[in-house]
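J.: Just passing along the structure, written as structure tokens.
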Amino acid sequence: MAVVKEVLEIAEKIKNMEIRGAGKIARSAAYALQLQAEKSKATNVDEFWKEMKQAAKILFETRPTAVSLPNALRYVMHRGKIAYSSGADLEQLRFVIINAAKEFIHNSEKALERIGEFGAKRIEDGDVIMTHCHSKAAISVMKTAWEQGKDIKVIVTETRPKWQGKITAKELASYGIPVIYVVDSAARHYMKMTDKVVMGADSITVNGAVINKIGTALIALTAKEHRVWTMIAAETYKFHPETMLGQLVEIEMRDPTEVIPEDELKTWPKNIEVWNPAFDVTPPEYVDVIITERGIIPPYAAIDILREEFGWALKYTEPWED
């Protein structure tokens with residue numbers, strides 16, 4: 001029983017943030033399961049299913065906050081579990097896993113297009129938009145609005161300590177969109193010239209709270225103070241089913257050396273601690289709308305999305321744990 005090296009490589013890249021962004025993480029996880037199914041040397045269906053569960057568990061343990069990862073695994077593995085429990089043979093189960101992974105990736109990519117279409121309707125000609133971190137869903141909204149001929153400008157925060165704002169700024173600029181790049185702490189200063197805030201999400205809870213890159217909550221709060229609309233762009237697979245049962249979302253704490261270089265940190269007094277949370281929680285009252293591939297909803301409607309999309313998931317143990 002063996003997990004193929006490509007799965008281990010993808011898991012490591014997710015863990016060390018070479019693969020970043022909730023959507024890309026989810027698609028990469030689904031693709032890893034596809035590779036495991038395609039490359040498995042298992043000689044019988046039981047051995048194959050054990051390998052699939054082991055691969056899914058390794059992927060699951062890489063990042064604790066972004067719910068897109070376990071939701072992608074659930075999508076693929078739940079379909080595999082049904083086939084396995086129904087008596088599928090090795091090749092039948094392999095086919096189900098591969099097809100489920102491809103289907104998830106396809107649906108995820110189409111969701112970005114739909115989010116762009118819905119979100120662009122809320123962007124007006126001449127808008128100055130502020131964004132934070134790097135979200136393909138948020139970028140889709142701005143890119144679609146620009147392609148529709150709307151004259152927009154985007155303020156991009158740098159997003160310390162991993163500088164995801166640089167990725168966003170360069171991507172938006174590559175589409176021809178005018179970009180203003182600012183330090184995170186300048187967000188409030190420039191909010192007075194901002195018309196809309198558009199950001200992504202790593203997870204959305206049952207009450208509509210948004211878990212996203214650290215700094216998101218401060219920008220949303222500042223926007224509320226200035227009466228600027230905050231719009232969160234997120235695929236439905238970023239909604240967190242376990243929060244329906246009262247589970248809290250774990251906020252990932254990352255290595256202090258992402259903030260202070262290791263050599264410098266060694267010279268600091270021992271009574272200084274460096275804390276590096278990767279995410280924060282934006283209360284639903286700071287969010288005006290959530291843009292999904294199913295349409296634009298208010299935060300309090302998150303529970304409806306969860307019931308419809310993931311109600312089934314609450315009835316079963318995780319398909320990689322049984």
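Placement of Cβ uses the backbone N, Cα and C atoms for every residue, glycine included.
None of the substitutions listed is reflected here, since the structure keeps the original residues.
According to Swiss-Prot, the feature substrate binding site maps to Arg20, Gly21, Ala22, Gly23, Arg63, Ser135, Lys136, Ala137, Asn212, Lys213, Lys238. Under mutagenesis, Swiss-Prot gives Cys133 to Ala or Ser with this note: Loss of catalytic activity. Here Swiss-Prot flags Cys133 as active site, proton acceptor. Swiss-Prot lists Asp202 to Asn among its mutagenesis entries, and the accompanying note reads: Loss of catalytic activity. What Swiss-Prot lists as active site, proton donor is Asp202. What Swiss-Prot says about the mutagenesis result for Arg227 to Glu is this: Impairs molecular assembly. 60-fold decrease in catalytic activity.
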J.: Which secondary structure state does DSSP assign to Arg63 (substrate binding site), in the simple three-class scheme?
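T.: Note: Arg63 (substrate binding site) is coil by DSSP, not helix or strand.
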J.: I'd like to confirm something. Which of the mutagenesis positions, Cys133, Asp202, Arg227, has a Cα closest to the Cα of Ala22 (substrate binding site)?
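T.: Sorting the mutagenesis positions by distance from Ala22 (substrate binding site), the top entry is Asp202.
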J.: For Asn212 (substrate binding site), just give me the three-state DSSP call.
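T.: In the DSSP reduction, Asn212 (substrate binding site) maps to strand.
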J.: For Lys238 (substrate binding site), which of the listed mutagenesis positions (Cys133, Asp202, Arg227) have their CA atom within 10 A of its CA?
T.: Asp202
J.: Return the member of Cys133, Asp202, Arg227 nearest to Arg63 (substrate binding site) in space, with distance defined Cα to Cα and candidates limited to these mutagenesis positions.
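T.: If we rank Cys133, Asp202, Arg227 by Cα distance to Arg63 (substrate binding site), first place goes to Asp202.
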J.: Compare all C-alpha positions of Arg20, Gly21, Ala22, Gly23, Arg63, Ser135, Lys136, Ala137, Asn212, Lys213, Lys238, the record's substrate binders, and send over the largest distance in angstrom.
T.: 20
J.: Which number gives the other C-beta atoms within 10 angstroms of the C-beta of Lys136 (substrate binding site), all protein chains shown included?
T.: 23
J.: Count, for each of the recorded positions Arg20, Arg63, Arg227, the other C-beta atoms lying within 10 angstroms of its own C-beta, and report the residue with the smallest count.
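T.: The recorded positions Arg20, Arg63, Arg227 were compared, and Arg227 has the fewest Cβ atoms within 10 Å.
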J.: I want to check the contact list for Asn212 (substrate binding site): same chain, sequence separation of six or more, C-beta distance under 8 angstroms. What comes out?
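T.: Within the chain, Asn212 (substrate binding site) has Cβ neighbours under 8 Å at His132, Cys133, Met199, Gly200, Ala201, Asp202, Ile232, Phe279, Asp280, Thr282.
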J.: Express the distance between the Cα positions of Lys136 (substrate binding site) and Arg227 (mutagenesis position) as a whole number of Å.
T.: 25
